[in-house]
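Chemist: Looking at Swiss-Prot, the entry for mutagenesis of C113 to A says: Severe reduction of catalytic activity due to disruption of binding to the substrate 3'-phosphoadenylyl sulfate. R116 to A appears in Swiss-Prot as a published mutagenesis result, with the remark: Severe reduction of catalytic activity due to disruption of binding to the substrate 3'-phosphoadenylyl sulfate. As annotated by Swiss-Prot, active site applies to H168, with the evidence given as experimental evidence. For the mutagenesis result S197 to A, the note given in Swiss-Prot is Severe reduction of catalytic activity due to disruption of binding to the substrate 3'-phosphoadenylyl sulfate. According to Swiss-Prot, the mutagenesis experiment T321 to A or R carries the annotation: Severely abrogates catalytic activity but does not affect 3'-phosphoadenylyl sulfate substrate binding; may be involved in polysaccharide substrate binding specificity.
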Amino acid sequence: MKKKQQHPGGGADPWPHGAPMGGAPPGLGSWKRRVPLLPFLRFSLRDYGFCMATLLVFCLGSLLYQLSGGPPRFLLDLRQYLGNSTYLDDHGPPPSKVLPFPSQVVYNRVGKCGSRTVVLLLRILSEKHGFNLVTSDIHNKTRLTKNEQMELIKNISTAEQPYLFTRHVHFLNFSRFGGDQPVYINIIRDPVNRFLSNYFFRRFGDWRGEQNHMIRTPSMRQEERYLDINECILENYPECSNPRLFYIIPYFCGQHPRCREPGEWALERAKLNVNENFLLVGILEELEDVLLLLERFLPHYFKGVLSIYKDPEHRKLGNMTVTVKKTVPSPEAVQILYQRMRYEYEFYHYVKEQFHLLKRKFGLKSHVSKPPLRPHFFIPTPLETEEPIDDEEQDDEKWLEDIYKR
């Protein structure tokens, strides 16, 4: 005689093959008996609602991230190639074996950070490689109204591709106005060195003006032109104080009013934009390595740039932009500048560290030399750039056009 099949709870199974029990309505008995067998399926309407709400928040967050200027696809692919992608980057579609080079590049050049040299190189390269170099007739307006942002983004976005747009302008969020976010590049330098170069350039110009007996700012009063740099700093003149000293960070923070206020908010936002929207931010003190990396990242724009840069004729032209009549501030004045520019230095050192990490990934060594007797920001940099001056309109591209026509 066969034993009855025992129920896991100890009793005999009163129904074969899961048939309903007794007179219970069809399906009800089955439901009551099966739920204990599958405890992991138990959930309440509250649990269900919680899960759906969580999913909705995640989807909305993802959408807002993309609409607020998430990284361009090219930068995400590049992160994966370099081995420094984030969790979210890695869970997208894998990059192709050959990276599609971007056809929209913006160089929102920081004043007095080598941009004259780079623009001269770009003019030569655009003829050589056939890309569209887009410049602007406005050289002294970095902060834009909302309407001005929309108009500029529209003009840039409708340019013939591949294009490289260059202008002294604070970071623009194309995605905010419905445009495709381009890839950004830029170069910065030691903040005190940049400030000193600008201070004396506004007053005395460079070697081009010196040779042609040109006065850089004819409307400047003589007492202002010959104002001692130490007096300007120690007596807290506006030109040597904040917010005027808070100069580099806004180029990366953006157009928000708080980006012009020295503080942690602008600093952190600038770092975030560097990570998400800039293909490369180099430092002027290592310009050759900057050009080498640009040639590797953007060969259809920068192929052969290092050879052109090292050409004696080009270097001769570039050296004409060196600022003249620089003097060295006192150690006391320098320490005050350091204190006033602490956010600028925190950003500079962050960018420098990221740049060196990138160099190591490409097998480039960062040569650390012994510290000079004087601080390094007093050592003249061979190639300077022109600064957009707020109080005087100018055409800082004309000299490039004249040189290029020779």
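Every residue gets a Cβ built from N, Cα and C, even glycine.
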Chemist: Between the recorded positions C113, R116, H168, which lies closest to S197 (mutagenesis position), Cα to Cα?
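Modeler: It is C113, whose Cα lies nearest.
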Chemist: What is the separation, in Å, between the Cα atoms of R116 (mutagenesis position) and H168 (active site)?
Modeler: 11
Chemist: Under DSSP, is the residue listed as 'active site' part of a helix or a strand, or is it coil?
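Modeler: Note: the residue listed as 'active site' is coil by DSSP, not helix or strand.
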Chemist: Do you know which of the recorded positions R116, H168 has the most other C-beta atoms within 10 angstroms of its C-beta?
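Modeler: Of the recorded positions R116, H168, the highest Cβ count within 10 Å belongs to R116.
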Chemist: How many neighbouring Cβ atoms, not counting its own, are there within 10 Å of the Cβ of S197 (mutagenesis position)?
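Modeler: Other Cβ atoms found within 10 Å: 25.
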Chemist: Do me a favour and check the Cα-Cα span between C113 (mutagenesis position) and the residue listed as 'active site'; whole Å is fine.
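Modeler: It is 11 Å, counting Cα to Cα.
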Chemist: By a simple count, how many Cβ atoms lie within 10 Å of the Cβ of C113 (mutagenesis position), its own Cβ left out?
Modeler: 29
Chemist: Using DSSP and three states only, what is S197 (mutagenesis position)?
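Modeler: S197 (mutagenesis position) sits in a helix per DSSP.
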